[in-house]
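As structure tokens, the structure follows; a few thoughts come after it.
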Amino acid sequence: MAPPMTLQQWIIWKKMNKAHEALQNTTTVTEQQKEQIILDIQNEEVQPTRRDKFRYLLYTCCATSSRVLAWMFLVCILLIIVLVSCFVTISRIQWNKDIQVLGPVIDWNVTQRAVYQPLQTRRIARSLRMQHPVPKYVEVNMTSIPQGVYYEPHPEPIVVKERVLGLSQILMINSENIANNANLTQEVKKLLTEMVNEEMQSLSDVMIDFEIPLGDPRDQEQYIHRKCYQEFANCYLVKYKEPKPWPKEGLIADQCPLPGYHAGLTYNRQSIWDYYIKVESIRPANWTTKSKYGQARLGSFYIPSSLRQINVSHVLFCSDQLYSKWYNIENTIEQNERFLLNKLNNLTSGTSVLKKRALPKDWSSQGKNALFREINVLDICSKPESVILLNTSYYSFSLWEGDCNFTKDMISQLVPECDGFYNNSKWMHMHPYACRFWRSKKNEKEETKCRDGETKRCLYYPLWDSPESTYDFGYLAYQKNFPSPICIEQQKIRDQDYEVYSLYQERKIASKAYGIDTVLFSLKNFLNYTGTPVNEMPNARAFVGLIDPKFPPSYPNVTREHYTSCNNRKRRSVDNNYAKLRSMGYALTGAVQTLSQISDINDENLQQGIYLLRDHVITLMEATLHDISVMEGMFAVQHLHTHLNHLKTMLLERRIDWTYMSSTWLQQQLQKSDDEMKVIKRIARSLVYYVKQTHSSPTATAWEIGLYYELVIPKHIYLNNWNVVNIGHLVKSAGQLTHVTIAHPYEIINKECVETIYLHLEDCTRQDYVICDVVKIVQPCGNSSDTSDCPVWAEAVKEPFVQVNPLKNGSYLVLASSTDCQIPPYVPSIVTVNETTSCFGLDFKRPLVAEERLSFEPRLPNLQLRLPHLVGIIAKIKGIKIEVTSSGESIKEQIERAKAELLRLDIHEGDTPAWIQQLAAATKDVWPAAASALQGIGNFLSGTAQGIFGTAFSLLGYLKPILIGVGVILLVILIFKIVSWIPTKKKNQ
């Protein structure tokens, strides 16, 4: 293609064209003249005018076909830009009009009833193949829900916290004390020990030890008292004036029943039976009683040498069975504890030695039985060791013939009631045991008679003989049930003026100087002086003789594991404790962090209880049990097992077993009513911070459990509550289905008396009751007050929309975008049917019982909401939410804030056909003609154009930013190219 001509060439070419056109139309000029004229034009000096230059400029711009096409392309692009700009401008104008158009009005409070008649086929009896449709009438009751909110009963009371108090309790469990209270045998004691160890070990296996900032409980006076009271409360040391043993090997105590199995009435096992010498008729040859039992008689009791040691100087006993009348077994353990402490404080003077008036007359000439009682006649049966080791004299109660020189011939003289007893029929009307001896002299001497050659099995003939079937002869005689020849003789054993020490008082004094650990260590060793701990013996048998013991014992330094000091101990770091708590999942409102709230106890309202609430509360388990002394052995163990298992279960669930905490004491300290205490006890939480075994032996065990309690003190308790269930409403506007819900400022409606209160809860936990830090009283949504307007949230949903929730009363909560069973669409309704029917593809069943109206149903103020026309589209755009309130001013404010988001549609960032169709739907109610045109364009682009271009056309939506960038670059290049065609200087050609 030839390049464009220069200006001179173009002017000459233009003149030659004009000359050629002029010469073609004339006949007067010859050919030679024409050639001459052309040559003159070519040789003529050209002087271009402005008009020539302008025309030449136009020539250069369109000199070639490519330049013409470029101009055409540029014009088309400019035309498209103009058209698109006009379209966008018109669309923006239309969007602004659509925004300002008000949409639907939501108005709840609609109640209606319908009779639904589904067709149900019924088989005719005469034709098994024929089925005929018959109408079935189903009554459907529909009640719309005000403001789209359903209220269901909230059964849990709502408790508002006033403050949180922390409280520590140390629970001590000593199986020996429990066994003594229940009078258990050694075999049952072992079972009890195993049971306690099993339950406590299982609790310890799932608990971790950590510290609380309340100090070491072992430095607390109450802990020291409880610990030592549990170990040494009834332990005493008696010092003889001069060591003297029991004078004889034998003991006559005919007032005690004999052992054995007898028909009829049986007696409880007596401790003295351990020393009974049974009468046996088969003995070795030449066997005598003296050879084995000394002066003791067969059929009586033998005192072993261990109780008759010559050099025994002290008696150590741990028993409550020698106390005088002030100690009543019918009292509770706490009452007896209080009485005992008062006695010990009054009967000691800063030392562990008891005053003389605390002792019985038999022990001291100045005794007044202030603490201990006199030993009675029957004590030898149940407490033989106490009589043998502590009595200064003994009165034998004998029914043996020959004692006191009583014989059969003298019975009539000794007992007036027996005068002439054997000479008349009086004996037929008296007791068969009356007026005779228990043991009669049958032989002149005791001897054995053997067969020839027999030395091991010979017949033995005792000096006294009588059938043992009369096992309760002496006891009945002592009760004076019949006249008998009783011989009572006094035996002087040892001198008076005993000196008695209280081990509990010794602990009280020594622990202040040496510490509780050292004192416990020394005194426990002292109780184990003979190899068997005295406090682990049965109460009635816990009496042992000691040979010159050192008392008070020495108190060596005992290294103890401190709980508060970090020096010289098995370090349990705080960080490790926190890590353990987190790993174990403890969450007692922050576990250890909550312990800092113990400072709340400094409230002035609790001044009288500060020292109690701040220190550890020490509790003995045996003091909290029922009276187990009336139970038999296994029943007492089962009773304790039930208590322990319940305690363990409660602690694992972080609850409090109030059996072991005095709620009366706590109520006095907190000054709360009974109803408030019920709530406090119900919502209180517990946390075990240590479980340890403090003593272990085959027949006894002792444990300590450290418990931390978190007590929530209520400020207010809301009852009769209703829970808010926000269902919402459906709105279809601008071709979009929208789920609209009101953001109510409350979660609970409370009805107290006649006042309805709307509550907003903050920082709540659910522990049986709902416990909240903050509860605010707010106003409901309504048109009456500008301050009560509530935001409305809109969310785009897809059609069809069906939401059916069955309610507890047998009704159904329905929200649907369509109608079925004459249930209205868009409106949330409570539907109740009287027969089973199918609606929305689901079976609606009648309630099991007739529907009952509640006495109180929350009532809300009437509320009408007018929503913007484009509320559905607003909600659909990238999840944007618009807040719409019930006042017109608020709506305008919300619309202004939403305009910026709505006008983003002008800068299209999505699928073009969908955007145009959305615009058409929004314009339909405002400008139907424009909406039809836009709908047609959108349908063409999404339908026909999609079919023509296929996937490539749809990809343009994703490649649009790239294509626009490339197009802009090409357009700039084209413009620069066209500009370069314009001559800026004279060309030589």
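Heads up, residue numbers simply count up from 1 along the chain you see.
Note that Cβ sites are derived from N, Cα and C of the backbone, with glycine treated the same way.
No substitution from the list is modelled in this structure, which keeps its original residues.
Remember, predicted model here, so these are calculated numbers, not experimental data.
Quoted from Swiss-Prot, the note attached to the mutagenesis of Trp10 to Ala states: Complete loss of particle release; when associated with A-13. Same-chain residues at least 6 positions away in sequence with a Cβ under 8 Å from that of Trp10 (mutagenesis position) are, in sequence order, Tyr56, Tyr59. Annotation note: Trp10 (mutagenesis position) sits in a helical segment as assigned by DSSP.
One entry in Swiss-Prot concerns the mutagenesis experiment Trp13 to Ala. Its note says: Complete loss of particle release; when associated with A-10.
According to Swiss-Prot, the mutagenesis experiment Lys14 to Arg carries this note: Strong increase of subviral particles release; when associated with R-15; R-18; R-34 and R-53. In this view, Lys14 (mutagenesis position) is surrounded by 16 other Cβ atoms within 10 Å of its Cβ, with every protein chain counted.
Quoting Swiss-Prot on the mutagenesis of Lys15 to Arg: Strong increase of subviral particles release; when associated with R-14; R-18; R-34 and R-53. Lys15 (mutagenesis position) falls within a helix when secondary structure is assigned with DSSP. Same-chain residues at least 6 positions away in sequence with a Cβ under 8 Å from that of Lys15 (mutagenesis position) are, in sequence order, Ile41, Glu44.
The Cβ of Lys18 (mutagenesis position) lies under 8 Å from the Cβ of no residue that sits 6+ residues away along the same chain. Mutagenesis annotation in Swiss-Prot: Lys18 to Arg, described as Strong increase of subviral particles release; when associated with R-14; R-15; R-34 and R-53; the structure shown retains the original residue.
Its Cβ placed at the centre, Lys34 (mutagenesis position) has 15 other Cβ atoms within 10 Å. According to DSSP, Lys34 (mutagenesis position) is assigned to a helical segment. Experimental mutagenesis at this site is recorded by Swiss-Prot as Lys34 to Arg, annotated: Strong increase of subviral particles release; when associated with R-14; R-15; R-18 and R-53.
Cβ neighbours of Lys53 (mutagenesis position) (same chain, under 8 Å, six or more residues apart in sequence): Leu7. As a published mutagenesis entry, Lys53 to Arg appears in Swiss-Prot alongside the note: Strong increase of subviral particles release; when associated with R-14; R-15; R-18 and R-34.
Listed in Swiss-Prot as a mutagenesis experiment, Lys985 to Ser is described as follows: Increased budding from plasma membrane and decreased budding from ER.
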Would you mind checking how many other C-beta atoms are within 10 angstroms of the C-beta on Trp13 (mutagenesis position)?
15
